[in-house]
Amino acid sequence: MEPNRNCPLFGGAFSAILPTGAIDVSDLRPVPDNQEVFCHPVTDQSLIIELLELQAHVQGEAAARYHFEDVGRVQGARAVHVLSVQPLCLENLSLRGCCQDAWSLSGKQQVAKENQQVAKDVTLHQALLRLPQYQTDLLLTFNQPPCHSRSLGPENLSCPPWSLSNFEQLVTSLTLHDPNLFGPQ
């Protein structure tokens, strides 16, 4: 994938700038309709964009923690640990016109891969963009498994590992083009 290319998401209803080399996981395996999932071509890094039902019973920082813990529960994490939670400046978001609240969270989850006994600490960076007028919580997740997950020898330097700034660019560039995706309002 070309660097700094605006890529359509959810059938063109959204678009965002994805990092260089991002592979659409839906080309490799089934992905739920409410998700867009991309993986790095060399590392085990991944980016997930999810449209979730608005969790109106939690507000502010508690909403970011709620979604982080929910991801851990779904993945069968043996432990979850929040490192930091910070509000995101709405003015920096392309979605500032429809996003009423935004949070970033960094944390670690101890997760075992499918068919493996040993759990590894995976660093997760999340952005929660709350769109109450669409009854939607938009959750973006950047999974950063341990660095030694795969070989990063000289032959693989053509696509360096993604950085937190790549994730931040994804979050800030995310744009809504077709609100009909959410159904009648």
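Heads up, the Cβ atoms here are built off N, Cα and C, so glycines get one too.
Copied over from Swiss-Prot:
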- D24 to A: Deficient in binding to RAN-GTP and in GTP release activity (MUTAGEN)
- R29 to A: Increases GTP release from RAN (MUTAGEN)
- D33 to A: Deficient in binding to RAN-GTP and in GTP release activity (MUTAGEN)
- E36 to A: Deficient in binding to RAN-GTP and in GTP release activity (MUTAGEN)
- D44 to A: Increases GTP release from RAN (MUTAGEN)
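Structure with Swiss-Prot features highlighted.
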residue	record	Cβ within 10 Å
D24	mutagenesis position	15
R29	mutagenesis position	7
D33	mutagenesis position	10
E36	mutagenesis position	23
D44	mutagenesis position	18
Collapsed DSSP category at D44 (mutagenesis position): coil
Using Cα positions only, nearest of the mutagenesis positions to D44 (mutagenesis position) (D24, R29, D33, E36): D24
